[in-house]
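Student: Sharing the features that Swiss-Prot gives for it:
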- T3 to W: Moderate increase in anthelmintic, insecticidal and cytotoxic activities. Gain of activity in causing an increase in intracellular calcium concentration on neuronal cell line but no change on epithelial cell lines (MUTAGEN)
- E5 to D: In (swap)Nc3b; No or weak change in anthelmintic, insecticidal, cytotoxic and hemolytic activities, and no change in intracellular calcium concentration on neuronal and epithelial cell lines; when associated with P-19; E-20; I-21; and I-30 (MUTAGEN)
- L19 to P: No or weak change in anthelmintic, insecticidal, cytotoxic and hemolytic activities, and no change in intracellular calcium concentration on neuronal and epithelial cell lines; when associated with D-5; E-20; I-21; and I-30 (MUTAGEN)
- G20 to E: No or weak change in anthelmintic, insecticidal, cytotoxic and hemolytic activities, and no change in intracellular calcium concentration on neuronal and epithelial cell lines; when associated with D-5; P-19; I-21; and I-30 (MUTAGEN)
- M21 to I: In (swap)Nc3b; No or weak change in anthelmintic, insecticidal, cytotoxic and hemolytic activities, and no change in intracellular calcium concentration on neuronal and epithelial cell lines; when associated with D-5; P-19; E-20; and I-30 (MUTAGEN)
- S23 to R: Moderate increase in anthelmintic, and insecticidal activities. Gain of activity in causing an increase in intracellular calcium concentration on neuronal cell line but no change on epithelial cell lines (MUTAGEN)
- L30 to I: In (swap)Nc3b; No or weak change in anthelmintic, insecticidal, cytotoxic and hemolytic activities, and no change in intracellular calcium concentration on neuronal and epithelial cell lines; when associated with D-5; P-19; E-20; and I-21 (MUTAGEN)
Amino acid sequence: AGTKEWLNKAKDFIKEKGLGMLSAAANAALN
């Protein structure tokens, strides 16, 4: 259970960072 919780947290973290990188790329493309 502990490992599953850690994996879920890691997935959420990567998802948030991925969205941030997409936003940064979109802003760079628009500028």
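A Cβ is built for glycine as well, from the same backbone N, Cα and C atoms used for every other residue.
Nothing has been swapped: the model has the original residues at all the noted spots.
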Student: Give me the CA-CA distance between E5 (mutagenesis position) and L19 (mutagenesis position), in Å, as a whole number.
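Tutor: About 21 Å separates the two Cα atoms.
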Student: How many Å separate the Cα atoms of L30 (mutagenesis position) and S23 (mutagenesis position)?
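Tutor: Cα of L30 (mutagenesis position) to Cα of S23 (mutagenesis position) measures 11 Å after rounding.
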Student: At a 10 A cut-off on CB-CB distances, which of the mutagenesis positions T3, S23 has the highest count?
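Tutor: Of T3, S23, the one with the most crowded Cβ is S23.
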Student: DSSP three-state call for G20 (mutagenesis position): helix, strand or coil?
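Tutor: The three-state answer is helix.
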Student: How big is the Cα-to-Cα gap, in Å, between S23 (mutagenesis position) and T3 (mutagenesis position)?
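Tutor: Here the two Cα atoms lie 30 Å apart.
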Student: To the nearest whole angstrom, state the Cα distance for the pair G20 (mutagenesis position) and T3 (mutagenesis position).
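Tutor: Distance between the two Cα atoms comes out at 26 Å.
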Student: I'm trying to understand the geometry here, so how far is the Cα atom of L19 (mutagenesis position) from the Cα atom of T3 (mutagenesis position), in Å to the nearest whole number?
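Tutor: Rounded to a whole number, the Cα-Cα distance is 24 Å.
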Student: What kind of secondary structure is L30 (mutagenesis position) part of, going by DSSP in three states?
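Tutor: Assignment for L30 (mutagenesis position) reads helix.
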Student: If you count the C-beta atoms lying within 10 Å of each candidate's C-beta, which of the mutagenesis positions L19, M21, L30 ends up with the smallest number?
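Tutor: Candidates: the mutagenesis positions L19, M21, L30. Fewest Cβ atoms within 10 Å: L30.
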Student: What's the CA to CA span in angstrom from T3 (mutagenesis position) over to M21 (mutagenesis position)?
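Tutor: Cα to Cα, T3 (mutagenesis position) and M21 (mutagenesis position) are separated by 27 Å.
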